[in-house]
Amino acid sequence: MPEEAETFAFQAEIAQLMSLIINTFYSNKEIFLRELISNASDALDKIRYXSXTDPXKLXXXXXXXXXXIPNKTAGTLTIIDTGIXMTKSDLVNNLGTIAKSGTKAFMEALQAGADISMIGQFGVGFYSAYLIADRVTVTSKNNDDEQYVWESSAGGSFTVKADNSEPLGRGTKIXLYIKEDQTDYLEESKIKEIVNKHSQFIGYPXKXXXEKERXKEVSDDEADDEKKDDEAKKDMDTDEPKIEDVGEDEDADKKDKDGKKKKTIKEKY
C-alpha cells in the first residue's frame, strides 16, 4: 500500500513571500530559471566536495550535470540535476517549514521597490518557481535516504511522501506546471536562450533537452498513415529526451517530379 502523503504548513513568512510572488506582477519572470540552475549548481558543488574524501558517494550517478526539459504536451518544464539532493527532512525544512534569515528581509525589500531578480541574494530563489508555475513538485534522492517527492500549489501548505516512480539514482528533479499565461516557457528556443544567458556562470554542463525530430518528405497519403502510426505509438514511447540542435525549417509543402504533393513531417529517431 503506497505511503500516505504528509501535509505541512508553510512557515508564516514563507507563505507571505509566496503570496507576494504569485499575486504581484513582475516583468522579468525568467529569473526563476537562473535561480533553479544556480541551486542545481550548488547541489553539484556539494556532492563534488563530499566525493573528494569519499569517491563512492558519486557511484549512484557519476556524471555532474543539469538539464532543463520543456514538455508542451504535459505543460511542464522539468529541471534535473545529479547533485547531492535532499533527504526527507531536507525537503520539509529547506522547502517550507524553516524560514531562511533572508525571507523577511527580501519581502521588505520587494515592498520597498526592489527588483524580483534579487531573490537569490536572500537565499529564497526556489520560490521564484511560482512566478511561472501554479504547481511544483520536487523529487529528490540523497545517498542517505530513500527517494521522496515534495509538492505544493502554494495555498499555505505542501506535502511530502515516499516516491516510487522512476529512480533518480541521486539528485533532484523539479517539475514546474506552467501557468496558462506563461506557456512561452514551454518553448525549447526560449529555454535554450535563458540557459545560455545564465549557465555561463556555473561550472557544469547545463543543457536544454527535447525529443529529437527530423524532417522527412512524404506524400499526403503517407503523411496520414504516419500520423496514425505515430498516435498508436505515442502511449508506448518511453524514450528519454534528447539534446536537439535547432536547424532551419524547410518548405512545408513541395511537389515531386511526378506532380504528387509532398509534405514535410517530423519523424522521431
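Note that Cβ sites are derived from N, Cα and C of the backbone, with glycine treated the same way.
Keep in mind that this structure shows the original residues, not the substituted ones.
The feature ATP binding site is assigned by Swiss-Prot to N39, D81, K100, F126, with similarity to another entry given as support. The local packing around D81 (ATP binding site), expressed as other Cβ atoms within 10 Å of its Cβ over all shown chains, amounts to 29.
Under the DSSP three-state reduction, I79 (variant position) is assigned to strand. What Swiss-Prot says about the natural variant I79 to V is this: In strain: Bogota70.
The Cβ neighbour count for N39 (ATP binding site), using a 10 Å radius and every protein chain shown, is 19. Cβ packing within 10 Å was compared across the recorded positions I79, K100, and the lowest neighbour count falls to K100.
Taking a C-beta cut-off of under 8 angstroms and a sequence separation of 6 or more, F126 (ATP binding site) has the following same-chain neighbours: E35, L36, N39, L95. Under the DSSP three-state reduction, N39 (ATP binding site) is assigned to helix. Reduced to three states, the DSSP call for F126 (ATP binding site) is helix.
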